Amino acid sequence: MAVYNTKLCLASVFLLLGLLLAFDLKGIEAESLTKQKLDSKILQDEIVKKVNENPNAGWKAAINDRFSNATVAEFKRLLGVKPTPKKHFLGVPIVSHDPSLKLPKAFDARTAWPQCTSIGNILDQGHCGSCWAFGAVESLSDRFCIQFGMNISLSVNDLLACCGFRCGDGCDGGYPIAAWQYFSYSGVVTEECDPYFDNTGCSHPGCEPAYPTPKCSRKCVSDNKLWSESKHYSVSTYTVKSNPQDIMAEVYKNGPVEVSFTVYEDFAHYKSGVYKHITGSNIGGHAVKLIGWGTSSEGEDYWLMANQWNRGWGDDGYFMIRRGTNECGIEDEPVAGLPSSKNVFRVDTGSNDLPVASV
């Protein structure tokens with residue numbers, strides 16, 4: 001009887017530890033907003049004025065067409081980075097790089113690897129909170145080109161629809177680290193196999209203000225392609241040490257990474273310059289692709305980012321954000337992985353050497 005009670009007690013302890021790990025969260029949390037706030041327009045002339053009249057802002061704000069009719073609630077839906085259960089980080093290595101590595105003062109992955117056209121793509125997540133999936137899929141697509149010399153676009157839809165609860169809640173938000181883990185154990189098909197657009201040419205949420213998470217089909221839209229053969233994998237998942245030198249070294253050596261940050265109301269108004277938070281409430285967490293860095297003419301160090309709100313937002317779809325101060329938590333948790341050669345037929349470049357950055 002005593003042995004049975006001991007086993008029962010141990011089982012209870014392990015169950016409790018499991019629950020604590022499952023619900024112990026890490027990451028970005030949004031403010032609790034009132035219904036009145038959620039129903040108000042996200043774009044405000046007052047915010048534009050406050051930013052543009054601030055001599056120390058370092059960036060310009062505007063009422064851009066992308067969110068001209070959107071409420072705060074509709075804008076918030078796009079911010080799909082959820083606080084991540086800490087269990088997802090168990091066993092995930094934190095990568096650092098040789099501090100003596102000499103890095104350029106400015107770097108842009110688009111020009112470093114000009115053969116990789118995917119790096120410069122600006123996509124549109126529509127009305128779905130799928131930023132966590134876009135940041136991951138776009139970065140891995142770029143890394144396949146950098147590593148293997150092949151331009152491919154991987155499928156956001158596969159990750160969004162088929163990863164399930166492990167990755168979060170699909171269009172209602174997810175976990176960037178879990179997206180990269182999905183690449184390792186399940187792989188992700190190409191955009192050609194499982195596109196993010198339906199047969200009417202409407203982006204998955206483009207037609208509806210609250211598009212539901214698509215269903216996982218595990219079948220290519222073209223009968224000429226097999227789902228299993230279209231899968232592309234990563235061989236590792238890791239976070240990058242949270243300091244500018246290591247983040248720069250990772251991008252310089254391996255290509256773009258996925259980063260997350262806290263979005264405030266003023267960010268919706270970004271037009272140009274080096275963003276830093278000036279005014280407005282914390283709306284939620286957003287994930288994007290980090291493709292480079294530099295220093296502005298005013299002497300402000302910045303990260304160069306590719307967003308997925310189409311080219312009508314920001315600076316032709318891109319934005320710069322202050323570097324070295326962990327602005328809005330941007331340097332907290334860069335996530336990445338290395339592409340696998342499984343299912344890949346390497347492009348013959350006439351050399352056994354891997355492509356490297358040209359700077």
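In case you wondered, yes, glycine gets a Cβ from its N, Cα and C as well.
So that you can see what the record holds, here are the features copied from Swiss-Prot:
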MUTAGEN   Cys131 to Ala  Loss of protease activity
ACT_SITE  Cys131  active site
ACT_SITE  His286  active site
ACT_SITE  Asn307  active site
Distance from His286 (active site) back to Asn307 (active site), taken between C-alpha atoms, in Å: 10
Under 8 Å by Cβ from Cys131 (mutagenesis position), counting only residues of that chain that are 6 or more apart: Leu78, Leu79, Gly80, Val81, Gln125, His286, Ala287, Val288, Gln308
Cβ neighbours of Asn307 (active site) where a neighbour is any other Cβ within 10 Å: 26
